[in-house]
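Enquirer: Here the residue is the original one, but Swiss-Prot notes a mutagenesis experiment at this spot, Ser94 to Ala: Loss of sigma factor activity but green seedlings. Swiss-Prot documents Ser95 to Ala as a published mutagenesis change and attaches the note Loss of sigma factor activity but green seedlings. As a published mutagenesis entry, Ser174 to Gln appears in Swiss-Prot alongside the note: Chlorophyll-defective seedlings. One mutagenesis experiment catalogued in Swiss-Prot, Ser174 to Ala, is accompanied by this note: Loss of sigma factor activity and chlorophyll-defective seedlings. For Ser176 to Ala, Swiss-Prot lists a mutagenesis experiment annotated as follows: Normal sigma factor activity upon phosphorylation but green seedlings. Per Swiss-Prot, mutagenesis Ser177 to Ala or Asp is noted as: Chlorophyll-defective seedlings. What Swiss-Prot says about the mutagenesis result for Ser180 to Ala is this: Loss of sigma factor activity but green seedlings. Quoted from Swiss-Prot, the note attached to the mutagenesis of Thr249 to Ala states: Reduced sigma factor activity upon phosphorylation but green seedlings.
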Amino acid sequence: MEATRNLVSSSPSFQTKTHLKSSYSSPSSVVMLHDQTTTPVVNSRHLNSLSRHFPASVLSQEPREESRPLSHALRDDRTSQLTLERRQFDELVSSREDEKFEQQLLHSTGLWNLLISPLTSETKLPAVVSPLADAELCDVVALAQKALSASKQAALLVDDTEANPSDNIKDSLSTSSSMSLPEKGNIVRSKRQLERRAKNRRAPKSNDVDDEGYVPQKTSAKKKYKQGADNDDALQLFLWGPETKQLLTAKEEAELISHIQHLLKLEKVKTKLESQNGCEPTIGEWAEAMGISSPVLKSDIHRGRSSREKLITANLRLVVHIAKQYQNRGLNFQDLLQEGSMGLMKSVEKFKPQSGCRFATYAYWWIRQSIRKSIFQNSRTIRLPENVYMLLGKVSEARKTCVQEGNYRPSKEELAGHVGVSTEKLDKLLYNTRTPLSMQQPIWSDQDTTFQEITPDSGIETPTMSVGKQLMRNHVRNLLNVLSPKERRIIKLRFGIDGGKQRSLSEIGEIYGLSKERVRQLESRALYRLKQNMNSHGLHAYADLLV
C-alpha cells in the first residue's frame, strides 16, 4: 500500500476530467514523476481527484494497513502534528485549485471535445486500480515508465489537435496548464507552443469550415464599411456609411424637423441682418437679434445642421428608388442620384409639419420633379421642351403596347392612332427628336474609321457636275449671240451672267439713259427670242443642273 500511495500521488496520467489538462500540457509532470519515485511525497490534489474513482474496498483497506506503521509514528507528537497540518494545507490548496480549474473549463467551450475524448478512451481508472493495489515497490519504476509513455502519447495528441485551433483555445490551454503546474520541482518550458503560434501567424487564414465543424460568422455591417467601397460602384459610394441604413420613427422625424425649422428661422434673421447692415453679422449681433446668448445660438445652429444632415442621410435610399425608374433616358445613374439629392435637400427646406403627412411622402415629389427637370434640360445635345418629352413618352408606351399585342413592328399609322396624333405630326416629332451622332465617332468598334472620313461634303461639286455646268455656260453664251449687243448687255446685267451681280431695272436705265419701262420692254423681247431658239440648241439637257 505504501507503493500504491506513492504511485497515486505522483502519476499524472491517471487523472479525471478536471485534472486532465494539467497532466499533458507541460512536461514538468514527467520530471516530478521521476523525483517522486526516489522520494515519495503525497500530492493531496491528485490523491483527492483519484479517490473519487477508487473502489470503497481499496479505500477502506488503506487506513487499516496504515494503522500499523502509524502506531509507531504517533509516539512522536511533533511529527504527527506536522503531518496533519500539511494534509489540511494541501487539501485547502487543492480545493481552491480545483475550483479555479473548473471555472476555466466552463469558460473554455471546446476543451472537452478536443482534449478529453482521446484520453478517456485509452486510460480506464478502474482497470488500473486492481494492479496498483497489489503492486510492490520494485514495480513502481516500471509503472512510472508506462505513465511517462502515456503522457508522451497525450502530448502528441495535443500537438495534433492544436494544428488548427483558434487563438482563444490556445490561450486558455496555456493559461490553465500554467495554473495547474505544481509548485515544487523543476519546470521545463516547451518551445513547441511558441513555434506553433509563429507558424499560424505566417500561414494564411482560410474561410473554409474547420475539422471541428466551425463555420466563420458573416462579417458585420460595420466591418463591411471599414473594408472600403469599390470606386466604380456609384450606388455603394452614394449609400456609404451605416447612417443610410437606419430608418427614422415618426417621433424621431418630428424632433429632427422641429430642430430644422428653428435653424431656418435663425438663418432668416441672419439674412435680414445682412440686407440691413450690408455685411454678414457677427455671432453676438445675431444672438442679440434673436434674444439669446451666443453659446445657446451656437448650440442651436449645430443641432439644426446635424439634424438636417441626419434627415437627408436617412432618406437617401428613397432617392435611389426614384432614380432607378429614370435610367436609360439620357443621363447616367450618378447624375440622377445627384439631381435627386438636390431635390431631397430642397424638400427639407420646404416641408411643413402642419401638412399632416410623413416627410418621405412630401420629399418623393420634389425628388421626382428634380430628376425629370434635369432629364429635360441635359439629356440631349439639343434641348427639347417638356411637352415634346411627354409626347415621346406616349409614343414609347404605344410601341410597348403593340409589342405586347403581338405586333413587333408597328407602322406609323398604328402608333399615331394609339397616341392620338396625326401621321404628319408623328413624322415631324420623330424627325426633330433624332439623336445626333458625332462625326469623330468610329463606325466599327474594331477599326478607327470615323463618320467624317466616309461622309461626303455636299458643298463640294462632283467632277461630273462641274464639267456639266461649264458646258452649260458655254452653250448659254453661244445662245446669246442671236441677240443684239444692247439686248445681250441688258440680259447679262439683269441676271448677273459672267460673274456680275444682278441689277434692277432702274440701275440698268441709269446706265443706258433709259426709263425703267423701256428697259423692261427690251428685256421681254430678248427673253422671247431666246425661247424661240432654245429648242433648236437642245438646252433642255441642262435642266437637272439648274438649282
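Cβ atoms are placed via backbone N, Cα and C, with glycine included.
None of the listed substitutions appears in this model.
Help me picture these features in the structure, burial and contacts included.
Expert: Under DSSP, Ser94 (mutagenesis position) is assigned to a helix (H, G or I) in the three-state scheme.
The secondary structure of Thr249 (mutagenesis position), as reduced to three states from DSSP, is coil rather than helix or strand. All protein chains shown were included, and the count of other CB atoms within 10 Å of the CB of Thr249 (mutagenesis position) stands at 8.
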Enquirer: Once the chains shown are all counted, how many other Cβ atoms turn up within 10 Å of the Cβ of Ser94 (mutagenesis position)?
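Expert: Cβ-Cβ neighbours of Ser94 (mutagenesis position) within 10 Å number 18.
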Enquirer: Relative to the Cβ position of Ser95 (mutagenesis position), how many further Cβ atoms are located within 10 Å?
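Expert: There are 13 of them.
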Enquirer: Between Ser94 (mutagenesis position) and Thr249 (mutagenesis position), what is the CA-CA distance rounded to a whole number of Å?
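Expert: Roughly 58 Å, rounded to the nearest whole number.
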